[in-house]
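Taken from Swiss-Prot as is:
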- TYR22 to Ala: Slightly decreased spacer acquisition in vivo (MUTAGEN)
- TYR22 to Phe: Nearly wild-type spacer acquisition in vivo (MUTAGEN)
- GLU141, HIS208, ASP221: Mg(2+) binding site (BINDING)
- TYR149 to Ala: No effect on in vitro protospacer integration (MUTAGEN)
- TYR217 to Ala: No effect on in vitro protospacer integration. Alone significantly decreased protospacer acquisition in vivo. Significantly decreased protospacer binding; in association with A-165 (MUTAGEN)
- ARG256 to Glu: Loss of spacer acquisition (MUTAGEN)
Amino acid sequence: MTWLPLNPIPLKDRVSMIFLQYGQIDVIDGAFVLIDKTGIRTHIPVGSVACIMLEPGTRVSHAAVRLAAQVGTLLVWVGEAGVRVYASGQPGGARSDKLLYQAKLALDEDLRLKVVRKMFELRFGEPAPARRSVEQLRGIEGSRVRATYALLAKQYGVTWNGRRYDPKDWEKGDTINQCISAATSCLYGVTEAAILAAGYAPAIGFVHTGKPLSFVYDIADIIKFDTVVPKAFEIARRNPGEPDREVRLACRDIFRSSKTLAKLIPLIEDVLAAGEIQPPAPPEDAQPVAIPLPVSLGDAGHRSS
């Protein structure tokens, strides 16, 4: 019989991510394990991880997917080095009230503009220019992003020829583009886990639209130049033999030291609140969020259970 905790571990208290490759993922004696070709088992603490990135060479059993869903852990099927996302398994947190709230903000042009302006302000530390449309703000953002990449390249002494990479061919990109791709992939994974845990839809974006992870890109872009992208340039400067591995380890440390997972859901709520509309109350029979926060006693002298 599979043992499960009474409540999933809150997202903010979890390890950010784990990358797995070349093995069969299954549940044996109640444990989530990776079995390699020689039969060696590696235990994976599935309930204490925000998302598990599954690289080429992995096969996942029904029991493993079921256990991951029960403990609120996101499974993401990615390409080599995590530079391409093929699919993800939602851990069961989406709710109609949250989705309708998000969709209303995205479908109303005035509300959408308010949200985009808030994203701009959070990303660049200053209010968005007045009387600009979403398309115009997107253009201003793109120009600033290109300038930021060039500035980081100069700061770290890295040759920069622009953001150029082929997601179908990892080896084709130069070292800096490989590092950036690996870093942003890590950030996208934990951001998607946070969005799903909060009950929202990764596909309903505001700046980005028409992609399965549009909202993921929106939220991740707010913090990527304060977290993972500078580290990608720092690692690329050393020209390591395994840039993707070094970047992943560095990102994991950044997420832990900066408490990224603890900040993501409040950031998501702050961005959506810019629309200045009241979120609908959940129905009485609404499904609870995938990873609920522990109930506090309301006394600073007591710890929540």
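Every residue gets a Cβ built from N, Cα and C, even glycine.
Original residues throughout; no substitutions modelled.
Features per Swiss-Prot, on structure.
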| residue | record | contacts (Cβ under 8 Å, 6+ apart) |
| --- | --- | --- |
| TYR22 | mutagenesis position | ASP36, LYS37, GLU55, GLY57, THR58 |
| GLU141 | Mg(2+) binding site | PHE120, ARG123, VAL207 |
| TYR149 | mutagenesis position | TRP160, GLY162, ARG163, VAL229 |
| HIS208 | Mg(2+) binding site | SER214, PHE215, TYR217, ASP218 |
| ASP221 | Mg(2+) binding site | MET119, ARG123, VAL207 |
| ARG256 | mutagenesis position | VAL15, SER16 |
Using the recorded Mg(2+) site (GLU141, HIS208, ASP221) as reference, state which further residues of the same chain have their Cβ within 8 Å of the centre of those residues' Cβ atoms, listed in sequence order.
MET119, ARG123, ARG138, VAL145, VAL207, TYR217, ASP218
For GLU141 (Mg(2+) binding site), which DSSP three-state class applies?
helix
All-chain count of other Cβ atoms within 10 Å of TYR217 (mutagenesis position):
20
How would DSSP class ASP221 (Mg(2+) binding site) in three states?
helix
